[in-house]
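Participant: Here the residue is the original one, but Swiss-Prot notes a mutagenesis experiment at this spot, H104 to A: Abolishes activity. Sequence annotations record features per position, and here Swiss-Prot assigns Zn(2+) 1 binding site to H104, H106, H169, D191. A mutagenesis experiment is reported in Swiss-Prot for this position, H106 to A, and the note states: Abolishes activity. For the mutagenesis experiment D108 to N, the note given by Swiss-Prot reads: Slow substrate turnover. Record note (Swiss-Prot) on the mutagenesis of D108 to A: Abolishes activity. Annotation source Swiss-Prot lists Zn(2+) 2 binding site at D108, H109, D191, H235. Under mutagenesis, Swiss-Prot gives H109 to A with this note: Reduces activity by 85%. Experimental mutagenesis is annotated in Swiss-Prot for Y194 to F, with the remark: Reduces activity by 70%. Slow substrate turnover. Swiss-Prot gives this note for the published mutagenesis A206 to W: Small decrease in KM value for hydrolysis of GBL, C5-HSL and C10-HSL. Under its mutagenesis entries, Swiss-Prot includes G207 to D with the note: Small decrease in KM value for hydrolysis of GBL and C10-HSL. Increase in KM value for hydrolysis of C5-HSL. According to Swiss-Prot, the mutagenesis experiment G207 to W carries this note: Small decrease in KM value for hydrolysis of GBL and C5-HSL. Larger decrease in KM value for hydrolysis of C10-HSL. Under mutagenesis, Swiss-Prot gives H235 to A with this note: Reduces activity by 85%.
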Amino acid sequence: MTVKKLYFIPAGRCMLDHSSVNSALTPGKLLNLPVWCYLLETEEGPILVDTGMPESAVNNEGLFNGTFVEGQILPKMTEEDRIVNILKRVGYEPDDLLYIISSHLHFDHAGGNGAFTNTPIIVQRTEYEAALHREEYMKECILPHLNYKIIEGDYEVVPGVQLLYTPGHSPGHQSLFIETEQSGSVLLTIDASYTKENFEDEVPFAGFDPELALSSIKRLKEVVKKEKPIIFFGHDIEQEKSCRVFPEYI
């Protein structure tokens, strides 16, 4: 079985210090990075990967003022970038979705999770537990009343949608390997690799455990060597220029 359609859906932008993309750089320059959600149309039903930024980020570039990342992260989010409004544009309500896949629970990937009170949210156990107590996680991203489906390690969501455990950027990050009807195999690294340079040249970037992150990149390289998928990175400005976005699909 394969995924009928894989949509790339823009979900706002985020100004991030360039030292977060390349740890060797001196902090002080901000990059304007894309924030993505991904919609998978499968035989079993629609699956959403990540939910963008929280409502508290709408028109609020100073969201992180007074925190340890003040001046290093500036969300650029409008009302249109709220996940419920994104879903309306693609023809769905929150309860229409089969699953939410949370690649990890950082603010720009799980900020909209609270809109899904019934839909199962698939997350790694190590990520869920880290988000309960580590300071880099916002409370909007680890709400207690949601329908979490806690997994451990690699996991097949439905035929053609495989989660790959890629910790390092965060304690329980997961990437996706997808078999699509139109384009063949696709690897979504998400934040296991922000950019092509992080992946191909193993340029270190921001994260929980740099050595573990490098191990995950090496693991994904083995997947690429064997399966030869199309690769999409988590926040690559250059790759963004050639991405086909909704309503186009791959």
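Just so it is clear, glycine is given a Cβ too, placed from its N, Cα and C backbone atoms.
Since we're looking at a predicted model, the values are computed, not measured.
Just tell me what is around each of these and how deep it sits.
Facilitator: The Cβ of H104 (mutagenesis position) has 29 other Cβ atoms within 10 Å, all protein chains considered.
Same-chain residues at least 6 positions away in sequence with a Cβ under 8 Å from that of H106 (mutagenesis position) are, in sequence order, E136, Y137, C141, S170, D191. DSSP assigns H106 (mutagenesis position) to coil, not to a helix or a strand.
When other Cβ atoms within 10 Å of the Cβ of D108 (mutagenesis position) are tallied across all protein chains shown, the result is 28.
Around the Cβ of H109 (mutagenesis position), the number of neighbouring Cβ atoms within 10 Å comes to 26.
For Y194 (mutagenesis position), the number of other Cβ atoms no farther than 10 Å from its own Cβ, over all displayed protein chains, is 26.
DSSP assigns A206 (mutagenesis position) to coil in the three-state reduction, outside any helix or strand. Listed in sequence order, S19, S20, V21, S23, H169 are the same-chain residues at least 6 apart in sequence whose CB falls under 8 Å from the CB of A206 (mutagenesis position).
Residue environment of G207 (mutagenesis position) contains 23 other Cβ atoms, counted within 10 Å of its Cβ in all protein chains.
The Cβ of H235 (mutagenesis position) lies under 8 Å from the Cβ of C14, L16, V21, L33, P34, V35, D191, Y194, T195, each of these being in the same chain and 6 or more residues away along the sequence.
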Participant: I need the CA-to-CA distance for H109 (mutagenesis position) versus G207 (mutagenesis position), whole Å please.
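Facilitator: So the Cα of G207 (mutagenesis position) lies 15 Å away from that of H109 (mutagenesis position).
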Participant: Looking only at C-alpha atoms, tell me how far H104 (mutagenesis position) is from G207 (mutagenesis position), rounded to the nearest Å.
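Facilitator: Just about 12 Å between their Cα atoms.
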Participant: Can you tell me how far the Cα of D108 (mutagenesis position) sits from the Cα of G207 (mutagenesis position), in Å?
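Facilitator: Cα-Cα distance, D108 (mutagenesis position) to G207 (mutagenesis position): 14 Å.
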